[in-house]
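Annotated features in Swiss-Prot:
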ACT_SITE  HIS74  active site, charge relay system
ACT_SITE  ASP122  active site, charge relay system
ACT_SITE  SER218  active site, charge relay system
DOMAIN    34-263  domain 'Peptidase S1'
MUTAGEN   PHE213 to Ala  Decreases enzyme activity tenfold
MUTAGEN   SER215 to Ala  Decreases enzyme activity tenfold. Decreases enzyme activity twentyfold; when associated with G-236
MUTAGEN   SER235 to Gly  Decreases enzyme activity tenfold. Decreases enzyme activity twentyfold; when associated with A-215
Amino acid sequence: MGLGLRGWGRPLLTVATALMLPVKPPAGSWGAQIIGGHEVTPHSRPYMASVRFGGQHHCGGFLLRARWVVSAAHCFSHRDLRTGLVVLGAHVLSTAEPTQQVFGIDALTTHPDYHPMTHANDICLLRLNGSAVLGPAVGLLRPPGRRARPPTAGTRCRVAGWGFVSDFEELPPGLMEAKVRVLDPDVCNSSWKGHLTLTMLCTRSGDSHRRGFCSADSGGPLVCRNRAHGLVSFSGLWCGDPKTPDVYTQVSAFVAWIWDVVRRSSPQPGPLPGTTRPPGEAA
């Protein structure tokens, strides 16, 4: 997902092109594939959600509570929610696995300050039309605490998704994941010509290899220290290119808003958020 003056380019535009051409990207193409990663052990990331439109995987997300999924706001631009589905408990999306649970989208809450042209505040909450049954293949992922700071430069994290695994639209065998490191925000902002905001977070591969995301991975979580610290938002033309670092929505900046939405929409009492470690979550 590249930046541009209108949509910040096609999801995968070069920095030069993205900052010069007012091209709006096709919906859902921002932040598309896991590049330089590996297939995870099936169902070892039970919090992962696949958002589908027209029977096709469109974006990722993570399960916050049994009826709530967190994703990226740009994934739902010009989309009819009545045709959307959320799949939990999946590893291979092309297979009807017995672990999968499929839900419709009951409601969408986009951050009120989301800006589609710059991807500022690129976050939303999906309320499912039913409650997920938690177990080994379907589990919760916690966001940072209300007073948590974003991870510092050099912190090791991971990002997963079902997007293409090459620049040539090669489909993955199952859920893929890449290990990345948090990049200094000033360095990242310089790479993006000063167009980033304080509520964005960047990563790099940490070595000489191209590693990261590109497009149908949008909305998926960046997991650092077993917390969802980022949401896939946008990148450059070439996946994992250090010249255009991967950019995420910084979840710690929106924790109060997240729980306020859940509380206002779920008046019934429930357990305090983040009191249970997600099943199958590895460090």
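Cβ atoms are placed via backbone N, Cα and C, with glycine included.
The shown structure was predicted, so the numbers you read here are calculated from the model rather than taken from an experiment.
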- Note on the structure: The predicted model's mean pLDDT over the domain 'Peptidase S1' (34-263) is 91
- Task: Select one residue from HIS74, ASP122, PHE213, SER218, SER235: among these recorded positions, choose the one with the most other Cβ atoms within 10 Å of its Cβ.
- Result: PHE213
- Message: In whole Å, how far does the CA atom of SER235 (mutagenesis position) lie from that of HIS74 (active site, charge relay system)?
- Response: 13
- Item | Pairwise Cα distance for HIS74 (active site, charge relay system)/PHE213 (mutagenesis position) [Å, integer] | 16
